[in-house]
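Written out below as C-alpha cells is the structure these notes cover.
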Amino acid sequence: MSTFRQEDVEDHYEMGEELGSGQFAIVRKCQQKGTGMEYAAKFIKKRRLPSSRRGVSREEIEREVSILREIRHPNIITLHDVFENKTDVVLILELVSGGELFDFLAEKESLTEDEATQFLKQILDGVHYLHSKRIAHFDLKPENIMLLDKHAASPRIKLIDFGIAHRIEAGSEFKNIFGTPEFVAPEIVNYEPLGLEADMWSIGVITYILLSGASPFLGETKQETLTNISAVNYDFDEEYFSSTSELAKDFIRRLLVKDPKRRMTIAQSLEHSWIKVRRREDGARKPERRRLRAARLREYSLKSHSSMPRNTSYASFERFSRVLEDVAAAEQGLRELQRGRRQCRERVCALRAAAEQREARCRDGSAGLGRDLRRLRTELGRTEALRTRAQEEARAALLGAGGLKRRLCRLENRYDALAAQVAAEVQFVRDLVRALEQERLQAECGVR
C-alpha cells in the first residue's frame, strides 16, 4: 500500500487558478512556498465506500501514483510529490502550460507532414518508453498530448493523465472497458484481453485526425462510434487526404488493424519509413491544401472543445464500463461456479472410482470369505461327525460300564454268599476239630 504525505498541501503550496477538471479530479496551478517553483496540483476525489460509484478507488489512485513515480522521460509529465487528506489525494505534477498540441497546430496557417511527424515522433518516443516498461497508457487522445511551452523554437510534447494506465503483466489476462470512445481500440469495445497494442490503435486515430482534421470512426452517437470501431469502418476520403502521402496512409493502415497481434508495434512504428524520413518533397503539394488541412484541424479542435462538456463522453462511457465490469464480475463468478462444478465432478468421479475399487476389494474379500466359510463348514461337519461318534462311543461306554457294574454287583453278591458259606464251613471245621480234640483228650484220660 502506497504511503502519501498526510499533511495539508496548502502548508507547502500556494494554490492558484483552475487549469482543468474531470469527473473526479480538478487541476489547479500552484506555487511552492519558499522556492517559487510552479507546479500543477491534481486533486483526485477519493471513493469513500467500496460500493460507491462516486470518486476514485484507493487501488486506482495508488496504481496511477506508482506508475508516475516509476517513469522519467522528456516527453512524459513528471510527478513531484503526493499529499493526502480526508477527501482527496493531491498529485503535485510538472506544470505543462503550453496547451494541447492540436490547439497549437490549429493556430498555424499551414502544416506539412514533416512538421506533423516531428511532433508525432515525440509522441512515439514517449510511448516507446512506456511500452519498454510494459506500461499501457490506454487514454491517448489529443487533450492528453500537451506542449511544455508552445513559444519554444521546438516545442516539447508531454503525455499526461495516467489515470487509467496499467502495467501489462506477462501471463495474466487483463480486460476492461474504459477510455474515450472516439479513440479506443476494438479489443476494448469488444471486452477482449488488452495489451500495449491498444495504445497503437489510439496513435493511428490521432495521426488520422492530425493529417485530416477529421475523426475516422466518429458517429452521430456513441453507439455508432463504437460500432464503427468494432467494424474498422473508415476510409481515406479524397476531400481530406488528397495531399497526404501514401507513406502517411500506410502508417495509419498498419495501426488501424483490428487484430492486435497484426497491428504495428511501437518499435515498428519508429522504424516506419514515414517517421524515419525527415525530408520530403513538399513542392508536389499545393500550399492551399496544406492551409485547408490546418483549417480543418482548427475546426476539429473547436468542435471537440465546444460540442459537449469536457469528459462527458468519458463519463457516459465509464458508466457503461461499470455495467460491463459488473457483467465481467458475474461472468467471473459463473466461471468460478463452473470451475467448482468441474472440481465437484472430478471429486465425484474420484469417489466413485474409490468406491468401485473398494467394492472390487470387497468382492475379492467376499470370495475369500466364501471360500473360508465353505472350508469352515466342511471342518464343522467333520467336527460334528466326530462329536456324534464320540457321543455314541461315550453312550456305548456308559452302557458297557452299566453292564460291568451289574456284573460286579452280581459277583459281589456271589462273593458274599461264598464268603458266608466258607465262613460256615470254617466254623464247622473248627467245631469238628474242637470236638475231636475233646474226644482225644477224653480218650487219653480213659487210658490212664
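Numbering starts at 1 and runs along the chain as it is shown here.
From the backbone N, Cα and C atoms, a Cβ is placed for every residue, glycine too.
Per Swiss-Prot, the features are as follows:
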| type | residues | note |
| --- | --- | --- |
| DOMAIN | 13-275 | domain 'Protein kinase' |
| BINDING | Leu19, Gly20, Ser21, Gly22, Gln23, Phe24, Ala25, Ile26, Val27, Lys42 | ATP binding site |
| MUTAGEN | Lys42 to Ala | Loss of activity |
| ACT_SITE | Asp139 | active site, proton acceptor |
| MUTAGEN | Ala294 to Asp | Nuclear colocalization |
| MUTAGEN | Val429 to Ala | Decreased activity; when associated with A-422 and A-436 |
| MUTAGEN | Leu436 to Ala | Decreased activity; when associated with A-422 and A-429 |
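Shown on the structure are the features that Swiss-Prot records.
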residue: Leu19; record: ATP binding site; DSSP (3 states): strand
residue: Ala25; record: ATP binding site; DSSP (3 states): strand
residue: Lys42; record: mutagenesis position; DSSP (3 states): strand
residue: Asp139; record: active site, proton acceptor; DSSP (3 states): coil
residue: Val429; record: mutagenesis position; DSSP (3 states): helix
residue: Leu436; record: mutagenesis position; DSSP (3 states): helix
Rounding to whole Å, the Cα atoms of Leu19 (ATP binding site) and Leu436 (mutagenesis position) are apart by 179
Comparing local Cβ density (other Cβ atoms within 10 Å) for the recorded positions Leu19, Ala25, Leu436 points to Ala25
Residues lining the ATP site besides Leu19, Gly20, Ser21, Gly22, Gln23, Phe24, Ala25, Ile26, Val27, Lys42 (CB within 8 A of their CB center) are Phe43, Ile44
Counting across all protein chains, other CB atoms within 10 angstroms of the CB of Ser21 (ATP binding site) number 14
For Ser21 (ATP binding site), the closest of the recorded positions by C-alpha position, picking from Lys42, Asp139, Val429, Leu436, is Lys42
Same-chain residues at least 6 positions away from Asp139 (active site, proton acceptor) with a Cβ under 8 Å from its Cβ, in sequence order, are Asp161, Gly163, Ile164, Ala165, Phe178, Gly179, Thr180, Phe183, Ser202
From Lys42, Val429, Leu436 (mutagenesis positions), the ones whose CA sits within 10 A of Ala25 (ATP binding site) are Lys42
Over the domain 'Protein kinase' (13-275) the mean pLDDT stands at 92
Rounding to whole Å, the Cα atoms of Lys42 (mutagenesis position) and Val429 (mutagenesis position) are apart by 161
Top of the recorded positions Val27, Val429 by count of other CB atoms within 10 A is Val27
In this structure, the one of the recorded positions Gln23, Lys42 whose CB has the fewest other CB atoms within 10 Å is Gln23
Record-annotated ATP contacts Leu19, Gly20, Ser21, Gly22, Gln23, Phe24, Ala25, Ile26, Val27, Lys42; largest Cα to Cα distance in whole Å is 14
Spacing of the two Cα atoms, Val27 (ATP binding site) and Val429 (mutagenesis position), in whole angstrom, works out to 165
Gln23 (ATP binding site) to Leu436 (mutagenesis position), Cα to Cα, whole Å, comes out at 169
As a whole number of Å, the Cα atom of Val429 (mutagenesis position) is distant from the Cα atom of Leu436 (mutagenesis position) by 10
